[in-house]
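Some notes on the structure that comes next.
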Amino acid sequence: MNRRRRYTGSNPSLRRVLYRAHLGVALVAVFTAGLAVTLVGLLTLRAYADPNQQLIARSISYTVEAAVVFGDAQAAEESLALIASSEEVSSAIVYDRQGQPLASWHRESTGPLHLLEQQLAHWLLSAPTEQPILHDGQKIGSVEVKGSGGSLLRFLLTGFAGMVLCLLLTALGAFYLSRRLVRGIVGPLDQLAKVAHTVRRERDFEKRVPEAGIAELSQLGEDFNALLDELESWQARLQDENASLAHQAHHDSLTSLPNRAFFEGRLSRALRDASEHREQLAVLFIDSDRFKEINDRLGHAAGDTVLVNIAMRIRGQLRESDLVARLGGDEFAVLLAPLASGADALRIADNIIASMQAPIRLSDGSTVSTSLTIGIALYPEHADTPAALLHDADMAMYIAKRQARGSRRLAELNDPRILQEEKEIDSATPEAPPK
């Protein structure tokens, strides 16, 4: 059997996936753009560094020309330092006519970035620039200028700081925009998931998904709501059918009274309650007199009308807490619970018998009369089980029917108190006419 795979919580949520995707795309885009701008800037700086270095060398050659002519090393060094110190130069050397160094200048190593500047100059700048020193058109010496990587390092550090700042700003912007986008996408999906979870767990088919701001998600919500409409309708029909089947299984189709199975179950629960609370209850077994004669002489339709009227008249003499059921044929049973005394059961039985004095009107306009014979069994005096109570009430009904139809009789019990109550009620009740 295929088992449905359940979500374990180890997979990332859609919200997190979208956040990661948006942030990753933004960071990659900014990093790529920053790297491209940095490379272009470095190439541009290098393109301008070589001509600038040549201009510096030419300017130095003009400045130290007189000092080289007169061989004044001190003047050459002063002129050299004056120009080189203010330019992007790491070192400058003036050579005389014989190629011997006449004056030199080297930028002092200051700060921990000096080595990095030298390395950048070695990687990115061209070889030292050499410029001849001319006097009256004759070469009297030369100047060698070596560029510095300070500008390159400052550019790289500034570019790196700018890139980091852009990355931070981009991350914040991407997070803000992603939240808005995710709210529009994940929000409706979360609502749909919550509704689906509620429907699955609580069977609440009245839940609906609210409208989303995105067309596709809105269409999905409408389709899901339409599915819920169908499920709600199907669930309602199923509940109605189940209720109807349950009613049919426990009720008589003709009189709509509970059947024997329902009565016995209710009687069992009533006995447990009576035992726990030390209360009394009574079971009345009722049989219709002359019903077979009416059914054979007037037909089944007349017999059905008689049964329906009997059920209505019995129900009319009972309390809301009492129960009347049709056991089958023309036999009925009544459960009286709770019961103050056995005398109350006898009085209710007399009321039921008296309710049958009025004739029953049939569908053709004619009338027919019938009577009821009732047997009564009490708990706990006569029996303490459903079967025993029904049996005792049934036996009492048959004895009463043999003695006089349209009467009632209490089950046999050698209890003087119960017998005395029955005698007192019998003496106060007019004798029923023979049937």
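Cβ atoms here come from the backbone N, Cα and C positions, even for glycine.
Swiss-Prot annotations:
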MUTAGEN   Y48 to F  Decreases aggregation for 43% of the cultures
MUTAGEN   Y62 to F  Decreases aggregation for 24% of the cultures
MUTAGEN   Y95 to F  Does not affect aggregation
DOMAIN    183-236  domain 'HAMP'
DOMAIN    279-415  domain 'GGDEF'
BINDING   S288, D330  Mg(2+) binding site
ACT_SITE  D330  active site, proton acceptor
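On the structure: features taken from Swiss-Prot.
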residue: Y62; record: mutagenesis position; Cβ contacts under 8 Å, 6 or more apart: none
residue: Y95; record: mutagenesis position; Cβ contacts under 8 Å, 6 or more apart: P101, L102, G141, S142, V143, E144
residue: S288; record: Mg(2+) binding site; Cβ contacts under 8 Å, 6 or more apart: V306, L307, I310, D330, E331, T370, S371, L372
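In the three-state DSSP scheme, Y62 (mutagenesis position) is classed as helix.
Secondary structure at D330 (Mg(2+) binding site), as computed by DSSP, is coil.
Taking the Cβ of D330 (Mg(2+) binding site) as centre and 10 Å as the limit, one finds 21 other Cβ atoms among all the protein chains shown. For the recorded site, S288 (Mg(2+) binding site), the DSSP three-state label reads strand.
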